[in-house]
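Student: Pasting the relevant annotations from Swiss-Prot:
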- Ser144, Tyr199, Arg265, Ser303: 6-O-desmethylmycophenolate binding site (BINDING)
- Phe196 to Ala: Completely abolishes the activity towards FDHMP-3C (MUTAGEN)
- Arg265 to Ala: Impairs enzymatic activity towards FDHMP-3C, with only 35.6% activity retained, and R265A only exhibited a 0.39-fold decreased activity towards 6-O-desmethylmycophenolate (MUTAGEN)
- Gln267 to Ala: Opens the substrate entrance, and leads to higher catalytic efficiencies towards DMMPA, FDHMP-3C and FDHMP (MUTAGEN)
- Gln267 to Trp: Loses a majority of its activity against the three substrates DMMPA, FDHMP-3C and FDHMP (MUTAGEN)
- His306 to Ala: Completely abolishes the methyltransferase activity (MUTAGEN)
- His306: active site, proton acceptor (ACT_SITE)
- Glu335: active site (ACT_SITE)
- Glu362 to Ala: Leads to a significant decrease in methylation activity (MUTAGEN)
- Glu362: active site (ACT_SITE)
Amino acid sequence: MSAASPASIIQELASAAKQYENNESGAREALIAQSRALIASLEVPSEFIQHTFWSQPALSAIVRLATDVNLFQYLKDAQEEGLNAEALASKTGMDVSLFARLARHLVAMNVITSRNGVFYGTALSNGLAAENYQQSIRFCHDVSRPSFGAFPSFFKGNGYKTPALGTTDGPFQSAHKVDISFPQWLVGNPPYLQYFNSYMSAYRAGKPNWCDNGFYPVADRLLNGFDASVSDVLLVDVGGGRGHDIATFGSQFSPLPGRLVLQDREQVINSIPADESRQFEATTHDIFTTQPVKHARAYYMHSVPHGFGDEDAVKIMANLVPALAKGYSRVLLNEIVVDEERPVMSATNMDLIMLAHMGAKERTEADWRSILTRAGLKVVNIYSYPGVAESLIEAELA
């Protein structure tokens, strides 16, 4: 099937614009996607090459440099008054000529604006001034970008084969000249471990949660039909880290008809600050052992099988099976489900991040169905939200 014509894409843009004005969910994401599609339909190969190999790499490098000299913070602090090249060059420690050349590219790429020799921050650049985004930029430029750059030489050298899961011989190792796994490297490079954690936090920032209105129908699928005589536990967050997701769930649906239980490794649970106001219980659990909480209404996992190979993913899911009450308990997986027909960039981005750094992958719907079937479960439904890479897979006993 041929690509959409510019005229048809413009019609889609107009429709998405009306939805955006009405504050409809997914409209912003649709506008971005259609805008990119319009550019792709209009660009000629020479423009594509310049954009891909000149404009974007230069932008990445300048944005990374900006984190070292606090450029976005200075522009944010200047607010509507802005700052001229001389003032910004002085603040950032650059010579005026160099600053002006770099800043002009930021203007050309719509990151900042300029008028009558004065530079101004934008909503985008002001957002990038936040520390979590500054650290995310450092991780993406210093760690991920070289790993992607190693793709051509690495895959040519290995005969174009997928690296083994958890590899110590992949694009990341090739780019950074190391022979240890990506997680081991992070532990040995504490600043980048912090940058990586900030990146993961920023990756999810501002995106709808699985339990938000319009995503997964919590009231219909969990709250309605809850039976305390079967179990007084409403939700178990398996491998839930320090409790971000389960705390969000509790705050959105308080008062709750049943208990909330967070499970993770001992060192993670012990790192959670004491808080008498929290609505969940925190307990230790190894996901490779049988689930100890029986007959809860739902068992929730957010990106838990995600980092494991298929065999381990099957074991993790199978360990839930003895705890489930047939026809009552639900298994909820908050995971990326890669659409094979119409993949979205947020999903393919993360899939390639996994390939570059760990030899892992994001799974398709067929992949998830296969894993759950092998574990003794069946998919009831897959819920998605417009513009969000992660879906909510609901499963139950087969």
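Glycine is treated like the rest: Cβ placed from N, Cα and C.
Let's see these features in context: how buried, what's close, how far.
Tutor: In the three-state DSSP assignment, the secondary structure recorded for Ser144 (6-O-desmethylmycophenolate binding site) is helix. For Ser144 (6-O-desmethylmycophenolate binding site), the number of other Cβ atoms no farther than 10 Å from its own Cβ, over all displayed protein chains, is 20.
A 10 Å cutoff on Cβ-Cβ distances gives Phe196 (mutagenesis position) a total of 22 other Cβ atoms nearby, all chains included.
Long-range Cβ neighbours of Arg265 (mutagenesis position) (same chain, at least 6 residues apart, Cβ-Cβ under 8 Å): Thr284, His285, Asp286.
Taking Cβ-Cβ distances under 8 Å and a sequence separation of 6 or more, Gln267 (mutagenesis position) has no neighbours in its chain.
Note: His306 (mutagenesis position) has non-local neighbours Glu335, Ile336, Ala360, Glu362, i.e. same-chain residues 6+ apart with C-beta under 8 A of its own C-beta.
For Glu362 (mutagenesis position), the count of additional Cβ atoms within 10 Å of its Cβ stands at 23 [all protein chains shown].
Under the three-state DSSP scheme, Glu362 (mutagenesis position) falls in the coil class.
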Student: For the C-alpha pair, I'd like the distance in angstrom between Ser303 (6-O-desmethylmycophenolate binding site) and Phe196 (mutagenesis position), rounded off.
Tutor: 16
Student: Would you kindly give the Cα-Cα distance separating Phe196 (mutagenesis position) and Ser144 (6-O-desmethylmycophenolate binding site), rounded to the nearest Å?
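Tutor: Spelling it out, the Cα of Ser144 (6-O-desmethylmycophenolate binding site) and the Cα of Phe196 (mutagenesis position) are 10 Å apart.
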